[in-house]
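Visitor: Can you keep this structure in mind? I'll have questions shortly.
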Amino acid sequence: MQKIMHISVLLSPVLWGLIFGVSSNSIQIGGLFPRGADQEYSAFRVGMVQFSTSEFRLTPHIDNLEVANSFAVTNAFCSQFSRGVYAIFGFYDKKSVNTITSFCGTLHVSFITPSFPTDGTHPFVIQMRPDLKGALLSLIEYYQWDKFAYLYDSDRGLSTLQAVLDSAAEKKWQVTAINVGNINNDKKDETYRSLFQDLELKKERRVILDCERDKVNDIVDQVITIGKHVKGYHYIIANLGFTDGDLLKIQFGGANVSGFQIVDYDDSLVSKFIERWSTLEEKEYPGAHTATIKYTSALTYDAVQVMTEAFRNLRKQRIEISRRGNAGDCLANPAVPWGQGVEIERALKQVQVEGLSGNIKFDQNGKRINYTINIMELKTNGPRKIGYWSEVDKMVVTLTELPSGNDTSGLENKTVVVTTILESPYVMMKKNHEMLEGNERYEGYCVDLAAEIAKHCGFKYKLTIVGDGKYGARDADTKIWNGMVGELVYGKADIAIAPLTITLVREEVIDFSKPFMSLGISIMIKKPQKSKPGVFSFLDPLAYEIWMCIVFAYIGVSVVLFLVSRFSPYEWHTEEFEDGRETQSSESTNEFGIFNSLWFSLGAFMQQGCDISPRSLSGRIVGGVWWFFTLIIISSYTANLAAFLTVERMVSPIESAEDLSKQTEIAYGTLDSGSTKEFFRRSKIAVFDKMWTYMRSAEPSVFVRTTAEGVARVRKSKGKYAYLLESTMNEYIEQRKPCDTMKVGGNLDSKGYGIATPKGSSLGNAVNLAVLKLNEQGLLDKLKNKWWYDKGECGSGGGDSKEKTSALSLSNVAGVFYILVGGLGLAMLVALIEFCYKSRAEAKRMKVAKNAQNINPSSSQNSQNFATYKEGYNVYGIESVKI
């Protein structure tokens, strides 16, 4: 095989020259392959032929070497760089990884590799192999391992081991880490035998093999040879090629074997490739002509596709890339990086395609993201996919294991008894239930859920209502369970599908599925009456302090305007008038007296203005800043005014559990038997403990027998009773007529409803998988929307509030009319006072003039008196009066 590789390497320039010819569109690609990588090299060549187009050709320059030899890697890398390659594909190990990454970062040459992912950031290194750490940790947690041995190959790096040890320290796992990377081939049989004997003494029956295919095959051979470490043992093969190893030897031995697979043979893209791959000639393409492909070979094929796509994108962007005149010595001092290497690195990282290894996408560090790894188990009929792991969904189990033997026949022939409880909207009696029989009498969320579970698990069922109407709690004296939990514990029912909360004490006696609904304890109170805006609610958009500041600002601005107008010489002016034929000048006047200043400021604030304006610069500055001030204030006021006038707010007496615990006026309680009461009884949090102390000693009792009783108590208490219940039920009742309850504050805890089965029931696993599948399909959310909101009776606003919040009533703006009427009345009163005052003054003046006329009745005096009278009379005439 190695001879074939050597011949292909020596003849590669000739072969590729014949295939592609000499073309200006030829792109030189370097290749560093370890000796013995026959299949990887064949996949590389197939990719070159497959993805080359008429636009350009990828021309490879291949070097076959020992990747563990840093000197050989340095020579090969420098040789590739001096040939003017645009990018290099190749492999590395722990001894050569630093050399390659250093050259790439210094010379700006991109290196695409399917080797193990490195920690940290390495510029110009594109890693095709996804990181396995997250999937491995998820699988360990899925199997609930807390003690296991970890056999690792040092050539693959220690990052995965470090992640396992970090999780072990956090979750208190017992991990025995053993390095099998440096085992001498001559003594490997003896070494492995001694190793497994030590594991047997330590009772380590769970083993993780963090090794590549050849090392895994060696270990499996020794396990079979020894014969003691097969049945009852569980092995996890921690690489991405579960089907690459020779598992036939251990398939029927009784051991549990799990692992990971990056190449999904059920995928249509992989199937088409395998059809072509299996037809290739073994002599021309060593390692081909098989029905499978190693995951490293698949990553090699994908790497060629990534490079091709990157150069195609550069062509589309009309970015010219050339190595002419840039091929130099990589050992030059100082090193001269390739100027256009950054463009190629950017193009490679931006590639997103579908390949043999699934979705191929990279982050800014050149590492794979958004990938999916299949979870595999070895069955008697061969490797089988049981689920998958992704960065978003984490581990998802998709294989449903049906009960075997008599359990299957029993499940198919038996009618499963499903216990539940009458609780809206989970289980309700239909209006015409007297005319119906069996399961048709019921409707609700859990009724629909039971039908879906039965359909997925393949059994017939009968719905029964729990006799005592309780969920399930253990009596403190007799230790007997009641409710639905009791029916499961004492064999009266096979499964409970109801709003049954998953708790620790219940989990000790029954099994729960994954939660089908998440919720928490919440507070229900009677909805307070909506407070209508007050008569003077138009003042609410601004706080009381702001209104006071505005008043002081108004007075201050008026005074400042008055003062600057008095001090500024440019504010004084002389009025001229004609007296016969001559023009006369009166004395200097100033329009901005204190009253005119107040009037000017008021007009500006009301956005109206007045008939006078400042003449001086100082006065205009005062006016300008006042206008700016009023612009912002009025705009802010107007923006908030609509909300304050149209929205009828509900003022809740409490907003949280803290508010409840700090007062005694409003009583509060829970269901007398259930998880909510148990939560407060066991809680060590000060607030909840204080609430429990109150509820336990309150008279009359604040506990209720049913949720319906608790809701009725809330509605009849006129706001003096709060009921603590699950948030889902609270939200449902809030949507039911008479729409007089509401949920306040956030949830007090976080928990979930689960489907319960007796301990060890054959239904448990099937039901759990059915719940997961329904959740993935979005059916659980659809059911909740159907029974909570689609059938709601109060609307989104709760009742008939929509029209009330869209139109203003007279009460909203009554204060404005009051001010208008008050202003008009005040104006008339002031006018009357002015008239009376002026009339009295004129009467006195006329009386004085008349007396003077009687004493000295001269014509001049009469004329003067008449002029005086005329002047006073014209106050109410056309002539203006200056203040």
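Each residue, glycine too, has its Cβ placed from N, Cα and C.
Below, the features straight out of Swiss-Prot:
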BINDING   Pro499, Thr501, Arg506, Ser675, Thr676, Glu726  L-glutamate binding site
VARIANT   Gln607 to Arg  In RNA edited version
MUTAGEN   Tyr869 to Phe  No effect on tyrosine phosphorylation. Reduced tyrosine phosphorylation; when associated with F-873 and F-876
MUTAGEN   Tyr873 to Phe  No effect on tyrosine phosphorylation. Reduced tyrosine phosphorylation; when associated with F-869 and F-876
MUTAGEN   Tyr876 to Phe  Loss of tyrosine phosphorylation at the C-terminus. Reduced tyrosine phosphorylation; when associated with F-869 and F-873. Interferes with accumulation at synapses. Interferes with AMPA-mediated receptor internalization
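Can you tell me where each of these features sits in the structure?
Guide: Residues near Thr501 (L-glutamate binding site) in space but far in sequence (CB under 8 A, at least 6 apart, same chain), listed by position: Tyr471, Gly674, Ser675, Glu726, Lys751, Gly752, Tyr753, Gly754.
The Cβ of Gln607 (variant position) has 10 other Cβ atoms within 10 Å, all protein chains considered.
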Visitor: Provide the three-state secondary structure of Thr501 (L-glutamate binding site) computed with DSSP.
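Guide: Thr501 (L-glutamate binding site) sits in a strand per DSSP.
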Visitor: Of the residues named as L-glutamate binders, Pro499, Thr501, Arg506, Ser675, Thr676, Glu726, how far apart in Å are the Cα atoms of the most distant pair?
Guide: 17
Visitor: Are there any residues in the same chain, six or more apart in sequence, whose C-beta is under 8 angstroms from the C-beta of Thr676 (L-glutamate binding site), and if so which?
Guide: Ile521, Thr670, Leu724, Leu725, Glu726
Visitor: If one looks at the chain holding Pro499 (L-glutamate binding site), which residues at least 6 apart in sequence have a CB under 8 angstroms from its CB?
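Guide: Expected: Ile421, Glu423, Tyr426, Cys446, Tyr471, Met517, Glu726, Thr728, Met729, Tyr753.
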Visitor: Per DSSP, to which secondary structure element type does Gln607 (variant position) belong, with helix, strand and coil as the options?
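Guide: Its secondary structure by DSSP: coil.
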Visitor: Who sits close to Arg506 (L-glutamate binding site): which same-chain residues at least 6 apart have their Cβ under 8 Å from its Cβ?
Guide: Gly472, Val485, Leu500, Phe512, Ser675, Ala756
Visitor: Once Pro499, Thr501, Arg506, Ser675, Thr676, Glu726 are set aside, which residues in the chain still have Cβ within 8 Å of the Cβ centroid of the L-glutamate site?
Guide: Tyr471, Leu500, Ile502, Thr503, Gly674, Lys751, Tyr753
Visitor: Hey, does DSSP put Arg506 (L-glutamate binding site) in a helix, a strand, or just coil?
Guide: helix
Visitor: By the DSSP assignment reduced to helix, strand and coil, which category contains Glu726 (L-glutamate binding site)?
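Guide: It is in a strand.
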